[in-house]
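Feature list (source: Swiss-Prot):
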- 67-228: domain 'CP-type G' (DOMAIN)
- Thr116, Lys117, Met118, Asp119, Gly171, Gln172, Ser173, Gly174, Val175, Gly176, Lys177, Ser178, Ser179: GTP binding site (BINDING)
- Thr166 to Ala: Loss of most phosphorylation by PrkC, GTPase activity less stimulated by 70S ribosomes than wild-type, decreased association with 30S ribosomal subunit in vitro. Grows slowly, cells have abnormal morphology (MUTAGEN)
- Ser178 to Ala: No GTPase activity. Wild-type phosphorylation by PrkC in vitro (MUTAGEN)
- Thr192 to Ala: Loss of phosphorylation by PrkC, but PrkC autophosphorylation greatly decreased in vitro (MUTAGEN)
- Ser196 to Ala: Wild-type phosphorylation by PrkC in vitro (MUTAGEN)
- Thr222 to Ala: Wild-type phosphorylation by PrkC in vitro (MUTAGEN)
- Cys252, Cys257, His259, Cys265: Zn(2+) binding site (BINDING)
Amino acid sequence: MPEGKIIKALSGFYYVLDESEDSDKVIQCRGRGIFRKNKITPLVGDYVVYQAENDKEGYLMEIKERTNELIRPPICNVDQAVLVFSAVQPSFSTALLDRFLVLVEANDIQPIICITKMDLIEDQDTEDTIQAYAEDYRNIGYDVYLTSSKDQDSLADIIPHFQDKTTVFAGQSGVGKSSLLNAISPELGLRTNEISEHLGRGKHTTRHVELIHTSGGLVADTPGFSSLEFTDIEEEELGYTFPDIREKSSSCKFRGCLHLKEPKCAVKQAVEDGELKQYRYDHYVEFMTEIKDRKPRY
């Protein structure tokens, strides 16, 4: 039976991109009753086996094992996430970026940081601050790009990342995710709204999750991570989602060190020595407190 990937889910129909070589055929499929019975919901991003009824319609027969699964947005088998943050309007926030990075890392998704609206910076201090932060994150090992959707050349280095990958765009509302995607692939024609001056953040303009062909891969312009809570991350797992902390933690005296009040902690020493940025450690402590204070689930 043929195989494919769900690229859109709408009103009980699943649109499957046929995975045959050089095929761009999309089949409209319904799920089998067995999925409902077993409480399995097909998701955008699922690799599936389907049975074709004709050239345009069919039935989902099997859902392959997922490498990861996001709840909000409901999508799975994501290879990478482009985290879009604006330099200004709204202001750049390392705390919010680190929160997104933790959630992405926890799902084994490769993050790419994109700071947009560089053309809207009006003073040198802000420019210098953004450049310094970009260098900090590059030193951790992240790909960081400074862009403007009006400057096509600033986007050129991002485009090769999309080849043969399933990519999610995420980030603060109002930072220009749709504008950025439209600049990369003008044929998408995604809706963009002006930023809401009153709220200081943009209105969500994306209605549903859909994987769209662009630059040799599949890209989802999602409503973003509408939930930024650490509901599935445990205390001992948090450090692994900070690559810079993870690297230093191997030198801690005690196994299971949470880098809070433990003696001979290599992470705290690295902060003191300037090898680990204070703001990164502060965010780690803030997130750890949040996880510790989380109400138990039964």
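Any Cβ shown, glycine's included, is placed from N, Cα and C.
Modelled residues match the original; the substitutions are not represented.
Positions of Swiss-Prot features highlighted on the structure.
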residue : record              : contacts (Cβ under 8 Å, 6+ apart)
Met118  : GTP binding site    : Ala87, Ile130, Leu146, Thr147, Ser148, Ser154
Cys257  : Zn(2+) binding site : Ser249, Cys265, Val267
His259  : Zn(2+) binding site : Gly239, Ile245, Ser249, Cys252, Cys265, Val267, Lys268, Tyr281, Tyr284
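The DSSP secondary structure for Thr166 (mutagenesis position) is strand. Neighbour density around each Cβ, counted as other Cβ atoms within 10 Å, peaks among the binding-site residues Thr116, Ser173 at Thr116. The CA atom of Val175 (GTP binding site) is located 21 Å away from the CA atom of Thr166 (mutagenesis position). Ser173 (GTP binding site) sits 21 Å from Thr166 (mutagenesis position), taking the CA atoms of both as reference points. Annotated pair Thr166 (mutagenesis position) and Thr116 (GTP binding site), C-alpha to C-alpha distance, rounded: 21 Å. Cβ proximity to the Zn(2+) site centre (mean Cβ of Cys252, Cys257, His259, Cys265, cutoff 8 Å) flags the following additional same-chain residues: Ser249, Lys253, Phe254, Leu258, Leu260, Glu262, Lys264, Ala266, Val267, Lys268.
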